[in-house]
Amino acid sequence: METTSEKQGRILLVDDESAILRTFRYCLEDEGYSVATASSAPQAEALLQRQVFDLCFLDLRLGEDNGLDVLAQMRVQAPWMRVVIVTAHSAVDTAVDAMQAGAVDYLVKPCSPDQLRLAAAKQLEVRQLTARLEALEDEVRRQGDGLESHSPAMAAVLETARQVAATDANILILGESGSGKGELARAIHTWSKRAKKPQVTINCPSLTAELMESELFGHSRGAFTGATESTLGRVSQADGGTLFLDEIGDFPLTLQPKLLRFIQDKEYERVGDPVTRRADVRILAATNRDLGAMVAQGQFREDLLYRLNVIVLNLPPLRERAEDILGLAERFLARFVKDYGRPARGFSEAAREAMRQYPWPGNVRELRNVIERASIICNQELVDVDHLGFSAAQSASSAPRIGESLSLEDLEKAHITAVMASSATLDQAAKTLGIDASTLYRKRKQYGL
């Protein structure tokens, strides 16, 4: 059962003064919040690797550590977390700089318990509302994106997906980044007999091995430093429904035996708790990586792969669904001009030709982002090539040659490189790619970018 603190949110306090940490912690725990403390930047970083926090109170003066640098690292590690700066009167200007860098508010020392409680309640309410709004917007915006198709290859995949959705068979969805794996997983859940139960998603690249085990199976109070309350895992949250493991190729190798056991026996233990629990969960997984090659290289367990790929669905990349490109573009344009109140109503012939020729390494996600940008900057009735950000000639020259074989990793690396080159900041690049900042950080590290 979810505790009060789990419902209200998890808070991280970062301050090098133990008396302030103690006072803040007692005040917030009295309100029922789950609170963890860190007295230095390395301690805070270690906690963020193990736990998910909704809110952080960060002191700008952390001994030798620069609070703005700590804030920047937090934005990479936990971009969803709201950060409130705590500062002295003499550093208010720096607090304003911190807000421009991503903090959401600041408190001036000494602050009263009422000020602290009010700030926590306000920011956690915003966090909860934002999460709900993002979930609703994501569901509405992505419902069926890229799944409606005139392509025979895509139609065959959808027909198979509808047939197997009615069963409880595990399904592995293969496809390049942005090809619609998440949308297909959502559709399969909707078509299944589990549709009235939750579909819970874990984005595997965004979690470290330590955090993954806690997020997947939950943990008990005192299981590790900072674990002040017991938490439910995603497995428990998905009981009766569907667990979607997005980018399963990035699932930590050290945890794969525990995942295998859960898939086989439906049994698991929370971190720090010997009690064996059960959950009735259907597993969907997706990846843009070659799991067979990873098995051969010792990077993925063969027995786990056999459990995951009972049914395999291969999503074709957008460049192999040429008949769908313009239809998707028109649908996206109609949506975005309505959202933003822009004048565009269609595409020039040059723009249509450029979209036909472009290889779309980022697939449907890239097409959606390109059209969103074009709808915003276009001040006329027809979107032209300049609004798309590429020309027909450039599109043709960048398209894969017939017979050329590129791995999914090569395509993803090329796509990420191109997007970063055309983006002013890494945050902008992550948004264009449709991933969060921490996932982009891991991808850059993976590909040496």
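Quick reminder: no glycine exception, Cβ is built from N, Cα and C everywhere.
Every residue here is the original one, so none of the noted swaps is modelled.
A quick note: this is a predicted structure, and the numbers were derived from the prediction, not measured.
Cβ neighbour count for K181 (ATP binding site) (all protein chains, 10 Å cutoff from its Cβ): 26. Feature annotation from Swiss-Prot assigns ATP binding site to 175-182, 238-247.
Taken from Swiss-Prot, the feature domain 'Response regulatory' applies to 10-124, supported by sequence analysis.
Swiss-Prot lists 147-376 with the feature domain 'Sigma-54 factor interaction', giving sequence analysis as the kind of evidence.
Under its mutagenesis annotations, Swiss-Prot gives D59 to N the following note: No phosphorylation; no effect on alginate production. The C-beta environment of D59 (mutagenesis position), restricted to residues of the same chain at least 6 apart in sequence and closer than 8 Å, consists of V14, D15, D16, E17, I20, G67, I85, V86, T87.
In this structure, K181 (ATP binding site) is part of a helix by DSSP. Just so you know, of the binding-site residues D239, T242, L245, the Cβ with the fewest other Cβ atoms around it within 10 Å is the one at D239. Less than 8 angstroms from the CB of G178 (ATP binding site) sit L318, G362, N363, V364, R365, E366, L433, G434, each of them six or more residues away in the same chain. Annotation for G175 (ATP binding site): same-chain Cβ neighbours under 8 Å, separated by at least 6 residues, are K181, A286, N288, N314, L315, P316, P317, N363. In the domain 'Response regulatory' (10-124), helix, strand and coil residues by DSSP number 58 helix, 29 strand, 28 coil.
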